[in-house]
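**Q** Annotations for this protein, taken from Swiss-Prot, read as follows:
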type    : residues                  : note
MUTAGEN : Cys193 to Ala, Ser or Thr : Leads to complete loss of cyclodipeptide formation
MUTAGEN : Tyr392 to Ala or Phe      : Leads to complete loss of cyclodipeptide formation
MUTAGEN : Asp428 to Ala             : Leads to complete loss of cyclodipeptide formation
MUTAGEN : Tyr515 to Phe             : Reduces drastically cyclodipeptide formation
Amino acid sequence: MTATVQHTVKTEVCLRGDVASQPISDSKPPTWVAVLQQHEYQSSVTYHKLDDNRLIPDVFGYSYLRDIADQGKKQSTGKQHARVIQAYSKIHSLLSPPWKSSSIDSNTKTRENKGSPVILEDKRCAFIERLEPPPNSKADIVSTVFAQVNLQTPTGPPLEQFLSCRASNIKANDLKNAAEGVRRPITISTGICLFSSRLLGFIPTNGLSVSHDATETVVPPLPYTTVATFYELETCTRMAMTIAGLAVTASTGGTAGSRPIVVRLDVPNLQYYCYPLELLEAGLVSWEYVEEWFRLVDRRHRQVATLLKDTIIHEVRRRNCDVQVDVTSGTIAATQLLRLCVLGRRKIPSVNDMLFVLSWIGPYQAAWREFLAIVDDCQRPKDLRSLALMAYVFEVMYPALQQATTKTKTPHGKGEESSGRPLLIQVDDIAEWRIFDRAEMLLKRFKHRQHGLDPLLVGVFPSPRIFTSEDQGRSTLFLHDPGLKISQTRPPSSGGDSEDHSCVVGPLDIIGQIYGAEVQDTLMRLIIERGLSPEDEFELD
């Protein structure tokens, strides 16, 4: 990795026409991050105050820039930062467009110019992620800029965010329509995995795991744990805050009109059924193992889906707004068939059987027929795992598919409100970028097939502020779960020798240090309510 060059510049980016650009001040508050390191017997956490350009300590490939400068090169950090800011500014303008001058007040003879009630601030800071290819690979280094974009909401605490965005689908006419008061349906999609790879003993998307010497397939223990993992807690927190910023902006800006802002949570279960079935087909586990695995996954699905839903609603209501949150169920026909065959008949249905019931049974059948019609034959799923992965893309696209199949009025209809292009916002970890890319590609085919029905897909990917220390690859709590007992060597408020302040903490303690005591207390209450606290361990349904 090359050293980070320090720059001191003045901000020239004005995100809103009614907000004057201000120079960067040396007094702006620092950013705190936590770094988790795994050791032989116990993981540890250290906290770092980022108040200058620097590498994030012990986190390979990650750095922090306090003042971004445009270096004049197309792929420079400054250029990438500017593109992220421009993308989020477009999304912000769609959700809460600059209000036109109001009519002249008959009493005061004055005209009031109103701006967005949610103020967007470009802090000219960023996290930089540089992923180097594996040894002997010809792939390029992939750099991602997560720009710091803070939101000041009319009520409630401000939101400090580091985001990467994709908004190239937003056209000038979309912004023009928003400024003229054209309303549009808004759907925010997000997702979360279950457990962690450490608890599962495998990576769900990779399939069968093998031993270290690659001589035998690993059969993981059944996931009986009832305690929320660090990954689940941190993901709920990060996604909830980003979604709250978008939902509050849209609510106060009025861009959704009388329609509720809908948040759809894609919490997998079909994806987690695949692994034990592959073990069963390999003759490594019994039917009883598979049945118990299904039961435990179903329980975790209910708990984590409710935890994420409640966390989002809490963060939105802290800012005096509301939102409709639904858990997706687009694969319900397939999961019901799978459960019937496996639990009732001890048979594994074929992938063609699964595709048939998705296309012809249940409330989502028309959407699935529309979806599969735009999927190339070579991309159609050949096994259960590839079908489960395809379902992620379906769920992101579902609001558009539903509009096509139910013949919802288009912008040219005569509904009670004029309607712009439906806005689909994917809020997810940057590791899920492939879902966005594939949905974006399929939506272009969808537009051609639907004679102009043109949903507007954008992506918002929040960076974590709790990092894992790895030799290579992306920092991720799912793959590198530090466990529930972590040695804290340097609390943010401490001074002097870190050994004097050593103690054992849990995930919620670390989340509280980074995101605040209110977030920590809320999560503690919610995990107790949902049976995900340490006190619930070993208590089975």
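Just so it is clear, glycine is given a Cβ too, placed from its N, Cα and C backbone atoms.
Original residues only: the substitutions mentioned are not part of this model.
Fair warning: this is a prediction, and the values are worked out from it, not measured in the lab.
Buried or exposed, and what's around them? Tell me for each listed feature.
**A** Look at Cys193 (mutagenesis position): DSSP puts it in coil. Sequence-distant contacts of Cys193 (mutagenesis position), defined by Cβ-Cβ distance under 8 angstroms and a gap of at least six in the same chain, are Pro204, Tyr231, Thr235, Pro268, Phe478.
Within 10 Å of the Cβ of Tyr392 (mutagenesis position) there are 22 other Cβ atoms, across all protein chains.
Sequence-distant contacts (6 or more apart, same chain, Cβ under 8 Å) of Asp428 (mutagenesis position) comprise Ser189, Thr190, Gly191, Met239, Ile435, Phe436, Gly459, Phe461.
Counting every protein chain shown, the number of other Cβ atoms lying within 10 Å of the Cβ of Tyr515 (mutagenesis position) is 20.
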**Q** What whole-number Å value do you get for the CA-CA distance of Tyr515 (mutagenesis position) and Tyr392 (mutagenesis position)?
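**A** Distance between the two Cα atoms comes out at 29 Å.
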